[in-house]
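> The following feature annotations were taken from Swiss-Prot:
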type     : residues             : note
DOMAIN   : 1-68                 : domain 'S4 RNA-binding'
MUTAGEN  : Asp102 to Asn or Thr : Loss of activity
ACT_SITE : Asp102               : active site, nucleophile
Amino acid sequence: MRLDKFIAQQLGVSRAIAGREIRGNRVTVDGEIVRNAAFKLLPEHDVAYDGNPLAQQHGPRYFMLNKPQGYVCSTDDPDHPTVLYFLDEPVAWKLHAAGRLDIDTTGLVLMTDDGQWSHRITSPRHHCEKTYLVTLESPVADDTAEQFAKGVQLHNEKDLTKPAVLEVITPTQVRLTISEGRYHQVKRMFAAVGNHVVELHRERIGGITLDADLAPGEYRPLTEEEIASVV
């Protein structure tokens, strides 16, 4: 990779600005100042900007994050903090959420810079299952599981929801597995049967389950098995 392209990616600036910084003697390779923007970087090179090391990125990246409340899954929001706050990774701004959560919803968020991989999670034709732990305002009705298994009519929607699986844990806490990703779907499904979601926590996406060792705001790389489970 050319040095100016690498610096542009790392700093989030244009190639022209990156070239200016290089010519300004602010970039070193293996401890030596390099002023040639076209310098060919090799994987073993150590690059620094103003003395701060810059890590070269090799291949796509995949992480799971335990999202706390109060953060949005977009990578740039003028009004709210984003989940990128938690990711201490080079050029973290290149990562995106493979399946977003609302600002008040907690739990599993998958972050990647592999667009094809995330498409297999978010595309409706792949029917990727997601499991949520749901806390309800009122005790769940006896026939809710049956209604969800058949599909319910959401407000302002033409088609019924696809069959969903409801597991009752306590009268006001349930586990719901769905295979589509309509707008605010879980909250709207319970509204359709006369209940209200108080808390919502995503536990699973496809074959990837939130690591119980991750506290809110913590993240880790996905394992090879977890990455390969998204097909």
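Placement of Cβ uses the backbone N, Cα and C atoms for every residue, glycine included.
Although substitutions are noted, the structure shown does not include any of them.
Remember, predicted model here, so these are calculated numbers, not experimental data.
In the displayed structure, how are the listed features positioned relative to their neighbours?
Residue counts for the domain 'S4 RNA-binding' (1-68) under DSSP, split into helix (H, G, I), strand (E, B) and coil, are 18 helix, 19 strand, 31 coil.
Around the Cβ of Asp102 (mutagenesis position), 15 further Cβ atoms fall within 10 Å across all displayed protein chains.
Secondary structure at Asp102 (mutagenesis position), as computed by DSSP, is coil.
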